[in-house]
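Enquirer: Below: one structure in C-alpha cells.
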Amino acid sequence: MVMAHFVENFWGEKNNGFDVLYHNMKHGQISTKELADFVRERATIEEAYSRSMTKLAKSASNYSQLGTFAPMWDVFKTSTEKLANCHLDLVRKLQELIKEVQKYGEEQVKSHKKTKEEVAGTLEAVQAIQNITQALQKSKENYTAKCVEQERLKKEGATQREIEKAAVKSKKATDTYKLYVEKYALTKADFEQKMTETAQKFQDIEETHLIHIKEIIGSLSNAVKEIHLQIGQVHEEFINNMANTTIESLIQKFAESKGTGKERPGLIEFEECDPASAVEGIKPRKRKTFALPGIIKKEKDAESVECPDADSLNIPDVDEEGFSIKPEANQNDTKENHFYSSSDSDSEDEEPKRYRIEIKPAHPNNLHHTMASLDELKVSIGNITLSPAVSRHSPVQMNRNSSNEELTKSKPSSLPTEKGTNDLLAWDPLFGSSLESSSAPLTSSSSARPTTPLSLGTLVPPPRPASRPKLASGKLSGINEIPRPFSPPVTSNTSPPPTAPLARAESSSSISSSASLSAANTPTVGVSRGPSPVSLGNQDTLPVAIALTESVNAYFKGADPTKCIVKITGDVTISFPSGIIKVFTSNPSPAVLCFRVKNISRLEQILPNSQLVFSDPSQCDSNTKDFWMNMQAVTIYLKKLSEQNPAASYYNVDVLKYQVSSNGIQSTPLNLATYWKCSASTTDLRVDYKYNPEAMVAPSVLSNIQVVVPVDGGVTNMQSLPPAIWNAEQMKAFWKLSGISEKSDSGGSGSLRAKFDLSEGPSKPTTLAVQFLSEGNTLSGVDIELVGTGYRLSLVKKRFATGRYLADC
C-alpha cells in the first residue's frame, strides 16, 4: 500500500493543492496520448524496415544465377524474408497495443469526468475557505485599527463624544472579527475533511493510471523481446545454413548442373595420305566473286580430304607475347594467286588466313604521321582486346574460330582518329600534357571498352571481369564536370538550366576546351573527382552533393537581452545529377546511399523525410546519427522530377530538417537594440548592432546585410549615418552593409542613426527587419559524411541566413 503522500503534501497557506492535483489528473490523458503516438511511430519505423527487407529479399532473386556462388543467394533470400516477417509481426503486435492504449484513453476521459463531478464539493470548500480567509484577514485589520484609534483618543484627551463614538466602532469591529473567526473554524473543518478525501481519491487515480501504463510498457517490451529472440533464431539458422553449405557441395552442385559430359576425347591415329585418291577427290575450285569473308557455303564432299604439306599450311610466326609477325610478302600477290577457286569449297580449302594484331611503331609513312608516337601507342593499346597467347595454330583451330576472326578482320585496321567516350587513357596524368597539345582528334570504335590508366611500362591492359556489366556510353550523359554554387535548378524556355555543382576539380588537367568531347550524347570524361561518366565496369562511384542550410529567427525587445526570442532550424538537401537516374533505373538494386550526421549534440530535434529516409532509433551515440535512403522511393521521386523538368542537370531532394537548441541572445550572430524618440515634428532612430562570434562554431563573415525600418508620420526629409535610402512609396528606410566580422571596425559593433522630419507626426515606433547570410559555415556545427561504398561526396555546401530577424523598441 502506497503512503498517503497527496494527503500530507498539498495543503499550504494559499490552499492551492486541489488545483495542482486536479491538473495533474488531467495530464494523465496527455501522457496516454503521447504514449500511443510513441508506439505508433515505432510501428511505422518497423513497418518501413520490414518493407525494405522484403524488397531486398526480392532483389536477391534477381541476382546472377551463374557461377558456383549462385545457390548462396537462396540462403540470403530465405533469411531476409524471415527477418522481414519478424519485423512485420512486431508491427501487428504494436498496432494491437495502440488499440489497447486508445481504449484505455477513452475510459480515462470518462473516469476523469466522473471524478470532476465527485470533487465539485471540495472545489466549493476550497473557494469558501479562500474567501473566508481573506474576509477574516480584513476584519482583523479593521478590528486592530479601531482599537488603536480608541486608545489614541483616550491618550490625547479627546472629547467624551469622540471617545464614545470610537468605542462603538471598536465594539462593532470586534463582533465582526469574532464572527469571521467562528465561520473560519467551521469552514476549515469542512475543508480539511473534503480535501483529505479528495487528495486520497486523486492519489488512487494516479496509482491506477501508473499501474495501467506500466502494464502497457511491459507488453511493449515483451513484444520487442519476443521479436528479437525470433531474429536471433533467424541469424542462428543463417549461420548454420552457411556452415552446412560447404565449398565441396557448391562445386559439386555446379558440376552436376552445368557439366558438359564425362566422355573424354578419343585417340586419333596418324593415317598415311594416298596421293591417288587425293587427286581423284579434288574438284575444280572457283572463289565466289562477291563472297563475304567468313560466310562460305560448305558443300565439300565428306570423302574428300586435303592433306596440305607443311609449306602450304603457311602458319604465321608469332613473337613472345603472342602477336603475329607480319611477313614481307605482298598481300596483293596472295589475292591474285587464289582469285579462282571452287564455288563449293570449304574454308579449309582456301588460302591459309593470316590474322595479325599489331602494334605499329611510329613511322613517317604512317597514316597519322603528325601525331606523337606516344599518342599512337596509347590509342592503339586502348582499343585492342588480347586473346591468350599461343605459339602456333593448326588449320582446324584456325577454322574453328574463323567467324570471330573474320569479323575482327572486317574492321578497319587503321589507327583510330577520334577519342572515344570511354578512352580513359587519354586522361592519364602521365600523358596529360602530350594529349592536350595534340592537334589531331582521336576516335575509337564503339566497341572499345573502358580501360584502366596505364604506366609507361605497361602495354597490355588488364581484362575486365566478365561478371561486371558494362554501361552504355549514354548512361550518364547528364553528368557534367562544371563546378557551380549550390542552388536550385532554374528552368527557362530559352536556355538550359545550370549544371549541378557535383564536384570541384582535383586535377590540373583541363577538358573543357575540347569541343569534340561535349557532344549531346557523349558524356564528358576527365580525371577530376567530379561528376565524370560512371561505368560499373571500372567500379567508379556515383557523385552526390549535399547542402546544409540553416535559418536563424530572432526577436529583440529593446535593449533587454532576457527578452530575446530565438529559433534556429536547418535543412539538409542532397543533389543528384540527372544522369544518375539512368543508373538507378537500369539497376534493380542500386547501392544504398548511407550518410552520417555528425556534431548533433546541439540539436533538439531531427526530422528525416519519412518517405525517403530511414534511421536507427536505437543508436546510442549522442554526437552522431546514421541514416540510409530508400533507393526505390528515391528512384521513383527522381524520375518524377525528371518528367516535370527533363532539361534540369541535377535534382535536389530534401532529406532532413532539424532544430538547434538556442540560448537566447547568445545564439544570435548579430545582436540588435533599437531606440526611438518621437515628437510631433521629428523622429530620432538609433539601431545598435554587435557581431557575436560565440553564436557560431567557427566565426565567419556576415554578408549582404540589409536593415529595413518602416517610419510613418509623413516623412519629408531624412538624415542618416551611414547613408540610407528612403522609399517614399513604402515609407521605409533601407540600410545596406557590405559585411561584418571580427576584423571589422570596433570588432563588428556599430550603430545606424537617422533623423526624420515629419509633416503628420508624431510617428509610432515600429518593428524593423534585418537580413544577412553567411557562406561556408553553420551555427550548429553540424557536418555530414557518406558511409559505405558506391557513392562519393563531391561537394558539401554550408550556409546560414536570416528568417524572421526582427527588433522592437
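Cβ atoms here come from the backbone N, Cα and C positions, even for glycine.
Those substitutions? Not in this structure, it's all original residues.
The feature domain 'F-BAR' is assigned by Swiss-Prot to 3-250, with sequence analysis given as support. Feature annotation from Swiss-Prot assigns domain 'MHD' to 541-808; the stated evidence is sequence analysis. According to Swiss-Prot, the mutagenesis experiment F38 to E carries the annotation: Loss of function mutant which is unable to promote clathrin coated-pits formation. Cytosolic mutant; when associated with E-73. According to Swiss-Prot, the experimentally introduced change W73 to E is described as follows: Loss of function mutant which is unable to promote clathrin coated-pits formation. Cytosolic mutant; when associated with E-38. Quoted from Swiss-Prot, the note on the mutagenesis of L136 to E is: Loss of function mutant which is unable to promote clathrin coated-pits formation. Binds to membrane but is unable to induce membrane tubulation. Induces the formation of large and static clathrin-coated pits. Swiss-Prot documents K146 to E as a published mutagenesis change and attaches the note Loss of function mutant which is unable to promote clathrin coated-pits formation. Cytosolic mutant which is unable to bind and induce membrane tubulation; when associated with E-165. Experimental mutagenesis at this site is recorded by Swiss-Prot as K165 to E, annotated: Loss of function mutant which is unable to promote clathrin coated-pits formation. Cytosolic mutant which is unable to bind and induce membrane tubulation; when associated with E-146. Here Swiss-Prot notes a mutagenesis experiment, I268 to N, with the remark: Loss of function mutant which is unable to promote clathrin coated-pits formation. Binds to membrane but is unable to induce membrane tubulation. Induces the formation of large and static clathrin-coated pits. In Swiss-Prot, a mutagenesis experiment is listed as K797 to E, annotated with the note Loss of interaction with EPS15 and ITSN1.
How buried are these features, and what lies next to them?
Expert: Note on the domain 'F-BAR' (3-250): its mean pLDDT in the predicted model is 90.
Within 10 Å of the C-beta of F38 (mutagenesis position) we count 13 further C-beta atoms, all protein chains included.
W73 (mutagenesis position) carries a helical DSSP state (H, G or I). With a cut-off of 8 Å between CB atoms and residues at least 6 apart in sequence, the same chain places A60, S61, Y63, Q65 near W73 (mutagenesis position), listed in sequence order.
Under the three-state DSSP scheme, L136 (mutagenesis position) falls in the helix class. Sequence-distant contacts (6 or more apart, same chain, Cβ under 8 Å) of L136 (mutagenesis position) comprise Y177, Y180, V181, K183, Y184.
Taking Cβ-Cβ distances under 8 Å and a sequence gap of 6 or more within the same chain, the neighbours of K146 (mutagenesis position) are A166, K169, S170, K172, A173, T174.
Of all Cβ atoms in the shown protein chains, 14 besides its own fall within 10 Å of the Cβ of K165 (mutagenesis position).
I268 (mutagenesis position) carries neither a helix nor a strand DSSP state and counts as coil. Around I268 (mutagenesis position), a 10 Å sphere centred on its CB holds 6 further CB atoms from the protein chains shown.
Take the CB of K797 (mutagenesis position) and look out to 10 A: across all protein chains shown you find 17 other CB atoms.
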Enquirer: Specify the nearest of the mutagenesis positions K165, I268, K797 to F38 (mutagenesis position), where nearness means the distance between Cα atoms.
Expert: K797
Enquirer: Whole-number Å only: compute the distance from the Cα of K165 (mutagenesis position) to the Cα of K797 (mutagenesis position).
Expert: 89
Enquirer: Give me the Cα-Cα distance between K797 (mutagenesis position) and I268 (mutagenesis position), rounded to a whole Å.
Expert: 74
